[in-house]
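Trainee: Structure incoming, see below.
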Amino acid sequence: MPLAEGSTFAGFTIVRQLGSGGMGEVYLARHPRLPRQDALKVLRADVSADGEYRARFNREADAAASLWHPHIVAVHDRGEFDGQLWIDMDFVDGTDTVSLLRDRYPNGMPGPEVTEIITAVAEALDYAHERRLLHRDVKPANILIANPDSPDRRIMLADFGIAGWVDDPSGLTATNMTVGTVSYAAPEQLMGNELDGRADQYALAATAFHLLTGSPPFQHANPAVVISQHLSASPPAIGDRVPELTPLDPVFAKALAKQPKDRYQRCVDFARALGHRLGGAGDPDDTRVSQPVAVAAPAKRSLLRTAVIVPAVLAMLLVMAVAVAVREFQRADDERAAQPARTRTTTSAGTTTSVAPASTTRPAPTTPTTTGAADTATASPTAAVVAIGALCFPLGSTGTTKTGATAYCSTLQGTNTTIWSLTEDTVASPTVTATADPTEAPLPIEQESPIRVCMQQTGQTRRECREEIRRSNGWP
């Protein structure tokens with residue numbers, strides 16, 4: 001239950017609630033001894049009772065408290081009161097970049113303003129990296145701006161709440177993995193691999209992409225699709241979203257590279273390249289190679305860690321994906337049923353499914369359906385309805401096809417792409433041949449191969465497979 005205004009908690013007097021989330025609430029509170037107001041984050045009792053999380057929370061709060069930088073929200077104290085962990089931080093009286101986008105720049109912020117914000121955050125991140133600390137959750141919601149309409153406004157990076165040491169084997173877990181994080185997380189972070197400062201650089205680049213265009217690089221109502229795109233899809237060209245930003249295409253191609261070694265070594269290198277191409281203050285030689293931030297060699301990857309973290313994180317996301325998949329196939333069945341009646345017209349209202357911070361609008365099913373857990377029950381008590389050849393995540397998960405057959409999330413041979421298949425483990429390259437529709441432009445191999453897998457395994461036509469995969473993946 002949220003704390004009431006005027007009540008006391010650990011000596012702090014609650015002024016008002018600032019926000020809430022899955023792990024707890026944040027309050028504006030008066031300090032018990034000093035004449036100031038702070039931001040007090042209070043975790044839920046059930047989260048606080050988790051022994052492993054408690055130890056990690058204390059360790060990471062201590063790590064965040066060691067940072068002292070003009071662009072980092074300071075951590076002052078931590079503790080426990082009535083079975084709930086809490087952390088005391090600076091209160092930033094202002095806004096965040098999510099609010100700026102929503103209220104002022106729904107189609108993207110001006111280049112010079114983005115350069116200023118990204119440069120400030122990049123300096124803060126490199127400062128932390130030099131001290132062997134990673135943020136792990138860089139996104140627009142964590143970039144705060146104090147006095148946003150003043151010439152002396154301050155740009156600050158908040159919530160080192162899942163910060164950790166470079167060689168810390170914890171960090172990304174189901175407890176702190178959110179849909180918002182998925183939109184900006186680096187491939188190696190999503191896979192539970194070793195991390196260094198280049199994971200934060202990837203997230204910073206995804207954040208810059210969002211600030212400039214009004215939406216993140218990869219967006220889909222199904223978070224499992226977003227994850228698959230981070231892992232296997234080519235970085236989107238920002239010029240395709242905003243033509244006047246075409247000069248930034250090579251900058252984002254490098255910053256959003258799948259392999260850390262192909263990215264900028266430091267966050268400020270990315271910020272300089274961005275500023276130079278936008279015509280602001282930046283590095284005139286944005287191709288030069290800088291020395292990477294010096295950190296201790298990370299610990300060897302733990303197979304147990306990967307085996308536990310990745311399924312735990314993405315099982316949560318798969319639950320959210322179930323409802324989307326069910327609605328898509330219900331809509332597909334209705335469309336097929338309507339095709340023989342050429343004069344029949346169906347009108348339905350639009351529904352919006354949000355993946356923070358962007359949204360995707362889709363037609364509603366023509367047959368009334370319920371949402372949430374009820375959608376899951378519509379397909380099967382334990383599995384989602386899936387399309388053979390469609391993107392899936394996590395590897396090894398199972399689903400049910402529209403015919404009732406069991407489908408497996410498997411790797412397509414010779415790629416890092418995971419698709420639904422009637423066979424387990426690796427999906428062999430399809431041997432079936434298909435004549436392309438003469439009215440259709442040739443598809444890239446990463447889209448063509450899954451279609452042929454579908455044809456080979458289900459016996460459906462190329463058009464049927466293409467349409468089912470297109471709907472499931474959200475392709476145009």
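For all residues, glycine too, the Cβ spot is worked out from N, Cα and C.
Just the original residues are modelled here, none of the noted substitutions.
Checked Swiss-Prot, it gives:
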- 12-279: domain 'Protein kinase' (DOMAIN)
- L18, G19, S20, G21, G22, M23, G24, E25, V26, K41: ATP binding site (BINDING)
- K41 to M: Loss of kinase activity. Abolishes interaction with Rv1747 (MUTAGEN)
- D137: active site, proton acceptor (ACT_SITE)
- T173 to A: Abolishes interaction with Rv1747. Impairs autokinase activity (MUTAGEN)
- T175 to A: Decreases interaction with Rv1747. Decreases autokinase activity (MUTAGEN)
- T178 to A: Decreases interaction with Rv1747 (MUTAGEN)
Trainee: Look at the binding-site residues L18, V26 and tell me which residue has the greatest number of other C-beta atoms within 10 angstroms of its C-beta.
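Mentor: The largest 10 Å Cβ neighbour count belongs to V26.
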Trainee: Where does V26 (ATP binding site) sit in the DSSP three-state scheme?
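Mentor: Reduced to three states, the DSSP call for V26 (ATP binding site) is strand.
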Trainee: Going by DSSP, is the residue listed as 'active site, proton acceptor' part of a helix, a strand, or coil?
Mentor: coil
Trainee: Fill in the CA-CA distance, G24 (ATP binding site) to the residue listed as 'active site, proton acceptor', as an integer in Å.
Mentor: 17
Trainee: Minimum Cβ neighbour count within 10 Å among the recorded positions S20, G24, K41, D137: which residue?
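Mentor: Fewest other Cβ atoms within 10 Å, among the recorded positions S20, G24, K41, D137, is found for S20.
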Trainee: How big is the Cα-to-Cα gap, in Å, between S20 (ATP binding site) and K41 (mutagenesis position)?
Mentor: 9
Trainee: May I ask for the distance between V26 (ATP binding site) and K41 (mutagenesis position), taken between their Cα atoms and rounded to an integer number of Å?
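Mentor: Given the Cα positions, V26 (ATP binding site) is 4 Å from K41 (mutagenesis position).
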Trainee: To the nearest Å, how far is the Cα of L18 (ATP binding site) from the Cα of K41 (mutagenesis position)?
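Mentor: Taking the Cα atoms only, L18 (ATP binding site) lies 10 Å from K41 (mutagenesis position).
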